[in-house]
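Here is the structure we will look at.
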Amino acid sequence: MKQHKAMIVALIVICITAVVAALVTRKDLCEVHIRTGQTEVAVFTAYESE
């Protein structure tokens, strides 16, 4: 059980690190492109406020 909890904590830390790195290098998170060689990952977010 401790190993499972440690893996979840590690995953959360990695996700938070990725978000903080994106915020530091970009002015917003609505559009993020990551290119490695010939591979590109693009993430777009859209929302509507009520």
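Residue numbers in this text run from 1 along the chain shown.
Any Cβ shown, glycine's included, is placed from N, Cα and C.
None of the noted substitutions appears here; every position holds its original residue.
For Cys15 to Ser, Swiss-Prot lists a mutagenesis experiment annotated as follows: No action on toxicity. According to DSSP, Cys15 (mutagenesis position) sits within a helical segment. Counting only residues at least six positions away in the same chain, no Cβ atom sits under 8 Å from the Cβ of Cys15 (mutagenesis position).
Recorded in Swiss-Prot as a mutagenesis result, Thr25 to Lys carries the remark: Non-toxic. For Thr25 (mutagenesis position), the Cβ neighbour count at a 10 Å cut-off comes to 8, with all displayed protein chains included.
Among the mutagenesis entries in Swiss-Prot is Leu29 to Pro, noted as: Non-toxic.
Neighbours of Cys30 (mutagenesis position), defined as other CB atoms within 10 A of its CB across all chains, total 11. The mutagenesis experiment Cys30 to Ser is recorded by Swiss-Prot, whose note states: Prevents dimer formation.
Annotation for Val41 (mutagenesis position): same-chain Cβ neighbours under 8 Å, separated by at least 6 residues, are His33, Ile34, Arg35. In three-state terms derived from DSSP, Val41 (mutagenesis position) belongs to an extended strand segment. For the mutagenesis result Val41 to Ala, the note given in Swiss-Prot is Non-toxic.
According to DSSP, Cys30 (mutagenesis position) sits in a coil region rather than a helix or strand.
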